[in-house]
Structures are given as C-alpha cells and as structure tokens.
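Annotated active site, proton acceptor per Swiss-Prot: HIS351, in sequence order, evidence recorded as experimental evidence. Among the features that Swiss-Prot reports, Mg(2+) binding site is placed at ASP491, ASP493, HIS577, with the record citing experimental evidence. Marked as 3',5'-cyclic AMP binding site by Swiss-Prot: THR548, HIS577, GLY578, THR579. Look at Swiss-Prot and you will find 60-273 tagged as domain 'ATLF-like', backed by sequence analysis. Experimental mutagenesis is annotated in Swiss-Prot for TYR170 to Ala, with the remark: Loss of cytotoxicity due to inability to bind PA. Among the mutagenesis experiments that Swiss-Prot reports, TYR171 to Ala is described with the note: Loss of cytotoxicity due to inability to bind PA. Experimental mutagenesis at this site is recorded by Swiss-Prot as ILE173 to Ala, annotated: Loss of cytotoxicity due to inability to bind PA. As a published mutagenesis entry, GLY174 to Ala appears in Swiss-Prot alongside the note: No effect. One entry in Swiss-Prot concerns the mutagenesis experiment GLU436 to Gln. Its note says: Decreases activity. In Swiss-Prot, the entry for mutagenesis LEU523 to Ala states: Little effect on activation by calmodulin. The structure shown retains the original residue. Swiss-Prot lists GLN526 to Ala among its mutagenesis entries, and the accompanying note reads: Little effect on activation by calmodulin. Quoting Swiss-Prot on the mutagenesis of VAL529 to Ala: Little effect on activation by calmodulin. Among the mutagenesis experiments that Swiss-Prot reports, GLU588 to Ala is described with the note: Loss of function. What Swiss-Prot notes for the published mutagenesis of ASN639 to Ala is this: Decreases catalysis rate. For ASP647 to Ala, Swiss-Prot lists a mutagenesis experiment annotated as follows: Decreases activity due to reduced activation by calmodulin.
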Amino acid sequence: MTRNKFIPNKFSIISFSVLLFAISSSQAIEVNAMNEHYTESDIKRNHKTEKNKTEKEKFKDSINNLVKTEFTNETLDKIQQTQDLLKKIPKDVLEIYSELGGEIYFTDIDLVEHKELQDLSEEEKNSMNSRGEKVPFASRFVFEKKRETPKLIINIKDYAINSEQSKEVYYEIGKGISLDIISKDKSLDPEFLNLIKSLSDDSDSSDLLFSQKFKEKLELNNKSIDINFIKENLTEFQHAFSLAFSYYFAPDHRTVLELYAPDMFEYMNKLEKGGFEKISESLKKEGVEKDRIDVLKGEKALKASGLVPEHADAFKKIARELNTYILFRPVNKLATNLIKSGVATKGLNVHGKSSDWGPVAGYIPFDQDLSKKHGQQLAVEKGNLENKKSITEHEGEIGKIPLKLDHLRIEELKENGIILKGKKEIDNGKKYYLLESNNQVYEFRISDENNEVQYKTKEGKITVLGEKFNWRNIEVMAKNVEGVLKPLTADYDLFALAPSLTEIKKQIPQKEWDKVVNTPNSLEKQKGVTNLLIKYGIERKPDSTKGTLSNWQKQMLDRLNEAVKYTGYTGGDVVNHGTEQDNEEFPEKDNEIFIINPEGEFILTKNWEMTGRFIEKNITGKDYLYYFNRSYNKIAPGNKAYIEWTDPITKAKINTIPTSAEFIKNLSSIRRSSNVGVYKDSGDKDEFAKKESVKKIAGYLSDYYNSANHIFSQEKKRKISIFRGIQAYNEIENVLKSKQIAPEYKNYFQYLKERITNQVQLLLTHQKSNIEFKLLYKQLNFTENETDNFEVFQKIIDEK
C-alpha cells in the first residue's frame, strides 16, 4: 500500500530557458556587455521563477483549504489523476469555492455510504447530471451537495482514460461556484443574461447547453427573460453555466463548446482570463464585510460602558504600559455617578442584587424585594438571607445604613424616568416629599430634614413575602471604608485580562527561564517553557476575598485600584475580584463587553457573537494569553446557566475534551454510581491516583488544554496540543484493549476516544495539515521514547 499522502503540484508549469554563454577566443564579445546581458536575463528568469513559485504556493494553499483525502487501498497514480483535474482550472475558481466555504473530498468510499451525503433528500439524490438526466444515486461517482456551503465528493478514479467522467467532475465543480454567480440573492450578470438570450436564438447552442424543459419554458415565455423568470428557473440557469464550464475545462470537450456555442466559449474565456479573479476578489470583499466586527469606539464606547470616564482614562494607561487587553462586563449606568461621587463598590462578601428601579436604583437594598429581583419570591428570600449572612459573617466590615438621596441624585433619577418628585406632606411635624414610581406595591417618600428615604406598602397591597407595613426607612448594604460605613453599589466586573506573552515572561525569574531555554532537547524545552508559563502565568489559586486568580492577576487588580484612587476616588476598591473567565459556578452572559486595548483605545462589542469574534481576531489570533470559562457549553453547577461559546481557533465547543480534573471527576462519578473501580476486582479507593494509565491520560489532558502553548510560534503553537491529544488517545486505546478494565467504564472511554479524535482532527485542519488523524496515529511508534516520537510527529506534520 502506498503512503497516504496528498502532494499538491504546481497550478501551471512554465518552461524556462537558461541562457548559456559559449565564449571562445574567436568571439568578439566584451566582458562588460556579456555581464550586462547576463544580469538582465538572470533578473527576468528569477522574476519568472518567483512568479511560478507564487502561483504554486497559491495553488497549494487553495488545495490545502479545500481538499480532504479519504482512502484505504487506492494507488497514488489514481489519486494523482484525480488531483490533476483541479490543476486544469484556474486557482481563482478554487478560491471562489473556498470563499463560499466549500470543501472537496477525494474518496474511495461509495458515495451512498459517504458521511457527507447521508442527509440528502430524495429530490437531491435525483438531481440532474451534465446530460440533464436523472441517474440512480448509487451509480454516481461525483456529487455536488448544495446547501449553505457546497461540498464536492469525488471518487478516486483514473480520470485520464475517461474524458466523459472527467467532464462530469467539472460539471459538478461548476455547479458549486454557480451557487454564487447565479444566485437568487444577487443580480444576474448582465453579460450572462444577454448571452442566455442570444443562445436561445441559436439552435446549436441551445441544444448543447439547455435542457429540453428549459427550452420549452423559454418558448412559452416568448424568450422573454425577466427577474421573475430567472427566480423561477434558477436551477436551469445554473445548469447551463455548469455545463458550459465542464465543456470548457475538460480538454477533450473544449472544441465542442467553441464550435457549437462560440458566444459561450468566449464568455468562459473571459472568465478564465480575469473574470474568475474579479469574482474571487468580490467574494473576499464580501467576506471582509461579513466578518467586520460591529463595535462602538472612543467616547461612544466609554459612555455606553458605564465606567467613570476618569477611571477609564487611568485604566488605559495601564493597558498601554503592560501591553494588556482589559475587558469589563457592562456597569449598571445608574451606578456610574454613585461611584464617581465616592460610593463604595461591593465585593464577593456581598451577594445581594442591586436595584434598577425606584429611589434605591443603583444601590443594593437590604430588602431584596426592592432590587431587580422584585416580585420573585424565591429570589427575594434567597437575597435577604444572603444579605443577613454577609452582615453576620463580615461583622465590622459589612453592614447596612439608611438610604439617603441628595438633590443631584434625585434629578438624575428623574432625568432617567425612574422617579418623580411629588407633593409635600407633613407627618408628625416632619416634612416629606413623595417620590412617585411605577411600582404597584410600594409608596416612597424622602425626608426634607435628612434626605433619608422611606417606603411602605400601598393600601390593600402586600409584598411578595406576604407582608404589609407602614412607613419605614429603606436600608442599603454598606462597607466599612476607613472607619465609615459607605453605601454599596455595583463594582467593575472584569470579563477577562489578556496580557501579551512578553509581559507574562517578565513574571518568570531569569534563572529559571535560562535553564529551560538552554535545554538542547526541543520537546523538553517546550515542556519546560509550558511549565513555567503555567506556574507564573496561568496557575490560579482561590482567594477568600478575591475569588480565583493568578499572581499577575492579583497584581493587575492592585494596579487598577491604585490608579482609581489616584483620580480622587474615596470609596475603596472598584475592582474587587477575579475575572469572569474563572466564574465557573455562576457564569453570566453579557451582550456588551467594554474593552481597553494595549493601544489605549476604548471599544464596546454589541453582542455575544461579536465579543467572540473580537477575541478571535485580536487576542487569540495574536500573541496574547487568554483562556475561556470552563463552564461554557455545559450546565453551570451554581446558577444552572447554559452559556454557549465556540472556540475561535477550532470553531468547536471548547469542552469537547475534558480537562484532567474533569476526567478524574467523571471516573469518580462512574465509581460512585456503580461501586466498581476502573479495573476489575479493584478495591483500592485511591486507584485513580495509582494506576499508571489513568495518571498518564490525566497528564496528557492537562497538557492538551494548556493555554501556555501559545508562547510558541504561530506555526508550532498547536503542535504540542495535537501531540498530547494523540498520546491520550493511545493510552485510552491501551485501556480499552486491556482485559482488566471493568465493563462499566468501557462506554465512557470509547466516548472519550471519539471526542479526542474529533477535536484533534479539527486542530490538524486548522494547522492546514492534509493528514487524517487515524493515519497520523498509525505512523507514530509509542514504544519509542517520547522525544524521538515527537520528532517523527513534527516531521510528518511539516511534510503535510
């Protein structure tokens, strides 16, 4: 069996003559003249050579992006014959196909069994071939699946000896690109439209390119082609284009098109000489527009963020200095001026929710029925318990105080339509002003004497907890700042911090770094760098007051808080805990994220998808350290939220392979439910830690998901992850083959093996490697030492 390898050749082969100078004593040629002539020729030759290299590289890139090979027993000759079909069409056609999101499969699997064709409808299976015939699907050797993105499946054959079959392949390729050229969403090319009209007047041309059904429709419509006729007969227009495409590019059929449909031949000739390139460029431009990230920038972004402008200006200096992206969750805009005035912000020791209505808006009411959870019995009960718990457990640090509103705050709430200042009333000789809101349960008033706000239940109304009461002070949660209890409002929640890798490297002691980088063994060096980045950049530890953070994240929080205090803020800290990246218990999904980039620019994304795309384009796609919340794409253990997040690199759900901790947790869960260990007759409670295979798998999974791999170059930075994934796969294979494994675990390990296969294949594809995962696995020898095996692995990947 030949080695399963797809080797792209040149798109076109240009013959070059090398000038040979035969200089003899009888030739009267000046040396300088000869040198001048040689230099000019050499420049031209080198220019052509470079151009040829560029064409070859472009063709190779087009192939790598498009073609997937699937075969087990075909010869390299047949693969080459199949590949040669693509060499006969311009690279721009392949680029059009690529821009449409298309894929091409070379396979020796029968089309009826191919995975990409299992969801075809009967109508799709009976689509026309190039002769306008509906043939049995089982007899197809090439098929174009038309959905949102085209997929072309081609059986590996010796197409060089069968011109009809090669023409059929070109017809199906033509169908793929016709999805864009002739689309219901686009205006038909006027030149092509006029061409169809002229072809309908020529019997030879129409007989060659139109189906009988289409010719009859044209006759019934008096050969009048308007927008409605095009929409009703889109498939027929696409068929005519695809058929002309096949005649033009199938070498043995080109003269037929030139003889019987010369106008169409000329049209195809124009496309080949520049038309396809224009279409490709147009699609690329559309792709840029489609991928454009819709954001607010500058002052608009800042205003929409809710951050105090002076604080944001202080933060951007830090972002510049530390070459770090600082991402914030949106701040309650009713809290912005409170923070600016010196109101304290809540940390992790207060779990009550803030309010977004009535006079308490922006604060955290002790009575949670005044919060944004108003009217929700369970949430109010839980919030009230949380507030009481905070005061009890953090006595002296957390308390409650009466709510006071000054004139400026009342005016701000009035401007936002939250309250209205109503009529004056006298109660026990004291003057109050009613504060009107849209609430149906409570009435509010403010004391003219001390600005304290009170509330009571309206006549005939009861609270969600079944209470009814007269005027009482509204109390809000407060924090002790330098001996004074200050009311609390929402803090600045960090969504993420993404420092440059050079900043993380500064955290590593120079002696430790030098010891690792001077290691001669490349794999050991990469492992060493990875371990240093884990230790100093990624390793995070729980903190009782700030949540889960790494050392550099703690330093960043200190820098941010000091910068705010320098602006004159007197409320203590404004950033009180770690990022949303580590909020795995109670994750939250925000439509808007405020970003300060390392250039000090303000940016606000407008939806969750745009946030992901921004991170992909500007952070994970460059040399910045970033990791995702591991609770995404699963039910969070705390608030039971399900938040979907797609990995910008692999385009896959990020939890497709478990982490080391999740792997052990899954095994423990099976053990608890079955009361059986991984291995038969195992009564050892600590077997997970002692069994070598389980330890190895856990270690490989830990290395696989290590964000520190981003320290390496773009070309190599995913290689370690791929290699670790393959190592985990191999160890799982060993476990499954073992006769000692308990049957209760077999399904889990099989499932895990499939997950690894799928995700590693995605990484291979992103690496632009043409090799299939299982084929790569077979070429590695796991009985060799790890370093030698890794070198073999790198060589295979680089060749592909």
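Backbone N, Cα and C atoms are what each Cβ position is placed from, and that goes for glycine too.
Keep in mind that this structure shows the original residues, not the substituted ones.
Considering other CB atoms within 10 Å as the measure, the emptiest surroundings among the recorded positions GLN526, THR548, THR579, ASN639 are those of ASN639.
Using ASP493 (Mg(2+) binding site) as the reference Cα, a 10 A cut-off selects GLY578, THR579 from the recorded positions TYR170, HIS351, GLN526, GLY578, THR579. Among the binding-site residues listed here, namely ASP491, THR548, THR579, THR579 has its C-alpha nearest to that of ILE173 (mutagenesis position). Inclusion criterion for the recorded positions TYR171, ASP491, HIS577: a C-alpha placed within 10 angstroms of the C-alpha of THR548 (3',5'-cyclic AMP binding site); this criterion is met by HIS577. Residues within less than 8 Å, Cβ to Cβ, of TYR170 (mutagenesis position) and separated from it by at least 6 positions along the same chain comprise LEU85, ILE89, PHE245, SER246, PHE249, ALA250. With a cut-off of 8 Å between CB atoms and residues at least 6 apart in sequence, the same chain places THR345, LYS346, GLY347, ASP573, VAL574, VAL575, ASN576, HIS577 near ASP491 (Mg(2+) binding site), listed in sequence order.
Highest Cβ count within 10 Å among the recorded positions GLU436, ASP493, GLU588: ASP493.
Compared over the recorded positions HIS351, HIS577, the count of CB atoms lying within 10 A of a residue's CB peaks at HIS577. Within the set of recorded positions (GLY174, GLY578), the lowest number of other Cβ atoms found within 10 Å of a Cβ is recorded at GLY578. Listed in chain order, the residues near the Mg(2+) site other than ASP491, ASP493, HIS577 are THR345, LYS346, GLY347, LEU348, ALA490, TYR492, LEU494, VAL575, ASN576, each with its Cβ within 8 Å of the site Cβ centroid. Considering only the residues assigned to 3',5'-cyclic AMP binding, THR548, HIS577, GLY578, THR579, the longest pairwise Cα distance works out to 8 Å.
Between the alpha carbons (Cα) of VAL529 (mutagenesis position) and the residue listed as 'active site, proton acceptor' lies a span of roughly 39 Å.
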